[in-house]
Amino acid sequence: MACQCFLVGAGYVALAAVAYRLLTIFSNILGPYVLLSPIDLKKRAGASWAVVTGATDGIGKAYAFELARRGFNVLLVSRTQSKLDETKKEILEKYSSIEVRTAAFDFTNAAPSAYKDLLATLNQVEIGVLINNVGMSYEYPDVLHKVDGGIERLANITTINTLPPTLLSAGILPQMVARKAGVIVNVGSSAGANQMALWAVYSATKKYVSWLTAILRKEYEHQGITVQTIAPMMVATKMSKVKRTSFFTPDGAVFAKSALNTVGNTSDTTGYITHQLQLELMDLIPTFIRDKILTNMSVGTRAAALRKKEREAKSQ
């Protein structure tokens with residue numbers, strides 16, 4: 001009898017665990033993307049300026065346009081001044097009622113003195129939203145010692161993917177804390193959710209972004225500051241090398257609008273409903289099977305990239 005009661009109890013516990021897992025999945029997918037209305041972002045920000053790093057291409061540029069559409073003044077930070085000027089011109093042609101400023105900065109420069117100079121420029125305005133988007137990836141997946149670009153590229157990936165969200169957050173948080181309002185969005189990647197073979201440094205740095213953001217949420221949860229992780233899957237951008245959009249692959253503009261709509265409604269998400277669906281389904285797969293699937297995909301991507309590289313070499 002005691003054994004039977006134990007088995008019945010264990011069965012109820014298992015059912016409860018399954019029900020909780022399914023509820024969490026549906027909540028993560030439907031909550032921020034279907035059921036919950038977007039918050040008043042300007043009110044949550046508490047200031048009229050938004051800073052976007054990596055703002056001249058891809059997701060960062062799309063964030064800048066979307067924030068401008070919502071009435072924020074935008075301060076664009078990227079490496080090349082000519083591209084910053086062009087992006088500024090494009091934004092003002094579409095949203096002439098806002099102000100746009102630029103700051104050229106090479107994020108491969110890890111010197112604290114360089115960051116102090118950049119922060120001095122940024123803190124000239126009241127920053128309500130900080131989008132830490134700038135990032136760098138591999139040219140194509142490969143094992144560590146064969147990564148295209150060698151140790152210089154590995155160093156740059158590590159520097160660009162980890163220092164900006166750390167140091168810019170640290171340098172801008174004081175004014176947000178003083179106002180008891182502000183929004184920080186750290187753009188990571190779904191690659192940080194898994195131990196991605198052939199993407200070792202990229203995957204590891206994106207895991208860093210995820211952990212950093214989660215810890216900052218704990219540190220500032222009573223300061224009126226919203227700190228969010230956005231970890232997208234595939235978006236049609238220059239860095240992803242994907243040109244065509246699809247049901248699972250939005251362009252930057254569609255993604256940025258969707259992602260900003262989730263601010264304040266979820267603290268850690270992919271930013272797009274079909275990306276979230278993919279993530280939740282992948283999480284149901286046992287780790288050893290998931291690792292095998294992801295590794296096979298990376299091996300295929302590498303093979304295609306090497307074939308393309310070989311064709312280009314022959315055509316020269």
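Here the Cβ of each residue, glycine as well, is placed from N, Cα and C on the backbone.
Nope, none of those substitutions made it into this model, it's the original residues.
The active site, proton acceptor annotation in Swiss-Prot covers TYR202. For TYR202 (active site, proton acceptor), the same-chain residues lying six or more positions away in sequence with a CB closer than 8 A to its CB are SER137, TYR138, ILE157, ASN161, SER189, ALA191, MET196.
Under the heading NADP(+) binding site, Swiss-Prot lists 47-76, ASP106, LYS206. Cβ neighbour count for GLY71 (NADP(+) binding site) (all protein chains, 10 Å cutoff from its Cβ): 13.
Taking the Cβ of SER189 (substrate binding site) as centre and 10 Å as the limit, one finds 24 other Cβ atoms among all the protein chains shown. The substrate binding site annotation in Swiss-Prot covers SER189.
Where Swiss-Prot documents GLY135 to Arg as a mutagenesis experiment, the accompanying text is: Arrests at early larval stage. Following the DSSP three-state reduction, the secondary structure of GLY135 (mutagenesis position) is coil.
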Count, for each of the binding-site residues VAL51, LEU75, the other C-beta atoms lying within 10 angstroms of its own C-beta, and report the residue with the smallest count.
-> LEU75
For the binding-site residues listed here, ALA55, LEU67, which shows the highest count of neighbouring CB atoms within 10 A?
-> ALA55
Across all protein chains shown, the binding-site residues ALA47, ILE59 give the max Cβ-within-10 Å count at ILE59
Hey, does DSSP put LEU75 (NADP(+) binding site) in a helix, a strand, or just coil?
-> strand
Long-range Cβ environment of GLY135 (mutagenesis position), under 8 Å and at least 6 residues apart = GLY54, ILE160, ASN161, VAL187, SER189, MET239
